[in-house]
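Record features (Swiss-Prot):
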BINDING   Gly137, Pro138, Pro139, Gly140, Cys141, Gly142, Lys143, Thr144  ATP binding site
MUTAGEN   Lys143 to Gly  Impairs phosphorylation. Impairs interaction with DNA and the RAD1-RAD9-HUS1 complex; does not affect interaction with RFC3
MUTAGEN   Lys143 to Glu  Impairs phosphorylation on S-656. Abolishes interaction with the RAD1-RAD9-HUS1 complex; does not affect interaction with RFC3
MUTAGEN   Ser191 to Ala  No effect on phosphorylation by ATR
MUTAGEN   Thr633 to Ala  Impaired phosphorylation by ATM and interaction with NBN
MUTAGEN   Ser646 to Ala  Reduces by 50% phosphorylation by ATR, and abolishes interaction with RAD1. Abolishes phosphorylation by ATR and checkpoint activation without affecting interaction with RAD17, RFC3, RFC4, ATM or ATR; when associated with A-656
MUTAGEN   Ser646 to Asp  Abolishes interaction with RAD1; when associated with D-656
MUTAGEN   Ser656 to Ala  Reduces by 50% phosphorylation by ATR, and abolishes interaction with RAD1. Abolishes phosphorylation by ATR and checkpoint activation without affecting interaction with RAD17, RFC3, RFC4, ATM or ATR; when associated with A-646
MUTAGEN   Ser656 to Asp  Abolishes interaction with RAD1; when associated with D-646
Amino acid sequence: MSKTFLRPKVSSTKVTDWVDPSFDDFLECSGVSTITATSLGVNNSSHRRKNGPSTLESSRFPARKRGNLSSLEQIYGLENSKEYLSENEPWVDKYKPETQHELAVHKKKIEEVETWLKAQVLERQPKQGGSILLITGPPGCGKTTTLKILSKEHGIQVQEWINPVLPDFQKDDFKGMFNTESSFHMFPYQSQIAVFKEFLLRATKYNKLQMLGDDLRTDKKIILVEDLPNQFYRDSHTLHEVLRKYVRIGRCPLIFIISDSLSGDNNQRLLFPKEIQEECSISNISFNPVAPTIMMKFLNRIVTIEANKNGGKITVPDKTSLELLCQGCSGDIRSAINSLQFSSSKGENNLRPRKKGMSLKSDAVLSKSKRRKKPDRVFENQEVQAIGGKDVSLFLFRALGKILYCKRASLTELDSPRLPSHLSEYERDTLLVEPEEVVEMSHMPGDLFNLYLHQNYIDFFMEIDDIVRASEFLSFADILSGDWNTRSLLREYSTSIATRGVMHSNKARGYAHCQGGGSSFRPLHKPQWFLINKKYRENCLAAKALFPDFCLPALCLQTQLLPYLALLTIPMRNQAQISFIQDIGRLPLKRHFGRLKMEALTDREHGMIDPDSGDEAQLNGGHSAEESLGEPTQATVPETWSLPLSQNSASELPASQPQPFSAQGDMEENIIIEDYESDGT
């Protein structure tokens, strides 16, 4: 039997693997041939997935004896390779969920996805258009696994889009293109967008091809897109056109899965803005990070099974180490499983073998009796945390809450020395968090974090003197970051002064036993500075457009010239100029000004630029996002204008400014000249 006979049994890695493991180099270092390892991995995974029970139970099955091996297996040494693969198989694949009960996802989220699948797939109307679902959430929270398990249980086919790999451009192909003796041959190329459109058309029109082991007794199917073509991130309008067309001609549901990112790249807002979601009726289901309690149960189950099977070959972590792993993975269960396997697979010299027949509970008692000193124990926990290796991130809502609520730990006289009596008013308990670390984990620039802090700090104070002191710290922090020449150097110092100053100024929260009148929830809001700064930039553009004859900067034009023009009785025929002067040059006669409308800050906000709320100029030096990218801004130009050159410059007016409504009849009116009568006549 030749090796080619085994090749049709090898399926795609995308289908068999739950996730690309981080331990592929284990198999590369082995002496097993490629065809042997591949065929074994596919056969074992397919048998465990389809015909066997759950993963945790199937891992207890013993291997076959040597006498039952075929001649082909003995030739290629499959006995040793099976033992090697069973010992070094990535745990993220070995313990992947197979049923709903094994999912580390909240039951309400599973029911929400299942309800959508039943309504859009199982109860779908014949002439119903294409429905679209957007699933978001942090990496490793079970988005794709939940969808595939529910689809498998309900008998729904999943046709998944995978970005095609372009063929390599060989040197001979390059020579053949420019060979004068032969005909000109272009290198065959097709854009990913064209391939993606063709895939959607074929997937919604034809059924899935029946592969080895597939069950196609049902015609219910969904299209899954998790890895979008890269061109859509540059030109999102092309994706929007594809979505609009699919809603009209689609025959099966289309599901997109996008992972959240706290590093500043908000792909959901770029690819699926609010307008497109409302226009195409896109449903949105957001997953939360895996809860520490659920993750702890999942890791304990893996540790128990591995300890019973390979107790002498792995290092069994204790409860403290597992809790440290759960804290360091930030709700990513894949990262936690990989870290658990990596931390347990240490060298033979560091292994602590157990005696035969010793249970895991007795081994834990033995480890407690032989526990080392505290500094060594702390170093071991730090080693496990370093193995986890994932940066801990905070949403903006939680980061602001840690600063504004400023929880503290009570100290005794033995813990730290007290301040002298003349400095007793500055005495505070130790903070539970480091403000600099909180800002760093929020993945936000320091000056932007100060804006959110300035907007919300007043509601957390009880004394006016404390508010005055906190405002002084914020003012000093703004001075440090005000100069653009030194902003990059002093930004971290400015944020440190602002955060620590606000926390220190709040005397009502200066001690652990008094938390500012209780720890009741207070809503947070986005800074009003965004709306005010947007209005200021629009007024500058309008002033330059309406008064081009005055060669003055926008600031001087609005503070020195326009207020005086509002007091003069110079007639003007341009209604836009009149409205603008009345808006800028005259203040309303109000004793009490109402607060601007505030936009609430949700618990999943990233604090990044939001074009719908006027945040696009927050960090671009007063320019909009389009101007910073070099894109021209569009303006509303009325078609009925026929003004002189001195007044016909409103083509750059923003849409929020009043536009002139003069018609052709108004332009033919005579100019009214008012005579000045002196007191002596």
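Placement of Cβ uses the backbone N, Cα and C atoms for every residue, glycine included.
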In whole Å, how far is Thr144 (ATP binding site) from Ser191 (mutagenesis position) when you measure between their Cα atoms?
26
I want the residues beyond Gly137, Pro138, Pro139, Gly140, Cys141, Gly142, Lys143, Thr144 whose C-beta is within 8 angstroms of the mean position of the ATP site's C-beta atoms, in chain order.
Ser259, Phe287, Pro289, Asp332
Quick tally, other C-beta within 10 angstroms, Thr144, Ser191; top of the recorded positions is Thr144
